[in-house]
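If you check Swiss-Prot, you get these features:
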- Leu48 to Phe: No resistance to potyviruses (e.g. potato virus Y (PVY)); when associated with K-68, D-77 and I-109 (MUTAGEN)
- Ser68 to Lys: No resistance to potyviruses (e.g. potato virus Y (PVY)); when associated with F-48, D-77 and I-109 (MUTAGEN)
- Pro69 to Thr: No resistance to potyviruses (e.g. potato virus Y (PVY)); when associated with N-70, R-82, R-110 and N-112 (MUTAGEN)
- Ile70 to Glu or Asn: Increased resistance to potyviruses (e.g. potato virus Y (PVY)); when associated with R-82 and N-112. No resistance to potyviruses (e.g. potato virus Y (PVY)); when associated with T-69, R-82, R-110 and N-112 (MUTAGEN)
- 74-79, Lys106, 124-125, 174-179, 219-223: mRNA binding site (BINDING)
- Leu82 to Arg: Increased resistance to potyviruses (e.g. potato virus Y (PVY)); when associated with N-70 or E-70 and N-112. No resistance to potyviruses (e.g. potato virus Y (PVY)); when associated with T-69, N-70, R-110 and N-112 (MUTAGEN)
- Met109 to Ile: No resistance to potyviruses (e.g. potato virus Y (PVY)); when associated with F-48, K-68 and D-77 (MUTAGEN)
- Ser138 to Asn: In strain: Russet Burbank-0, allele 1 (VARIANT)
Amino acid sequence: MAAAEMERTTSFDAAEKLKAADAGGGEVDDELEEGEIVEESNDTASYLGKEITVKHPLEHSWTFWFDSPIAKSRQTAWGSSLRNVYTFSTVEDFWGAYNNIHHPSKLVMGADFHCFKHKIEPKWEDPVCANGGTWKMSFLKGKSDTSWLYTLLAMIGHQFDHGDEICGAVVSVRSKGEKIALWTKNAANETAQVSIGKQWKQFLDHSDSVGFIFHDDAKRLDRSAKNRYTV
């Protein structure tokens, strides 16, 4: 299924018409850093003044996390710079958050922006993530915005056949470009991981090969870790 078609056939059809409806339903960190949240647009502000009488619940609640390069430089332990930004559980609250958060092309260099199932932290040490791994895609600088959005829509819209295997996703902004990683919880389940990788490529109309690395390999071998699965 092409990415555009996938977007039309998910529950986000109606939601896109409501784009920034009611951002008040989630949990927000009130001390945000530069490069993390954008100011409300006039269109968004007009929606926030209206009461949304019907909201469309998602299969799971999700949390946005932000990791800035400034915070990373000050952290005393790996992962301590991660900030819980916003938790949402409905289509409308997702769009309310998404429209007030910098997209990858506007994030500061060295930043990481995560979207994970609520109560799962984007760390190897999290019990749910510990035995998992990641699929990764690379993009030229400033070219990952649409793919990041489609990844979020497919993930929170429960479009993957093995959606229960998915922990979350992260977009990372670096000097050479941007990367999107899809985190899963059971790396040894080859059938599930390969299915997720294939569907992810399909949703994004991504033609290049993508690889899957076990967290255990990444922890032991760092950048020398090899792909266990490729699609």
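Glycine too: its Cβ is placed from the backbone N, Cα and C atoms.
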Arg174 (mRNA binding site) - helix vs strand vs coil (DSSP): strand
Per-residue Cβ crowding (10 Å cut-off), top of mutagenesis positions Ile70, Met109: Ile70
Among Ser68, Ser138, which are recorded positions, the residue with the most C-beta atoms within 10 angstroms of its C-beta: Ser68
Neighbouring mutagenesis positions, C-alpha within 10 angstroms of Arg174 (mRNA binding site) - of Ser68, Ile70, Leu82, Met109: Met109
Ile70 (mutagenesis position) to Gly177 (mRNA binding site) - Cα separation in whole Å: 19
Collapsed DSSP category at Ser138 (variant position): strand
Nearest recorded site to Met109 (mutagenesis position) by CA-CA distance, among recorded positions Ser138, Gly177, Asp222: Gly177
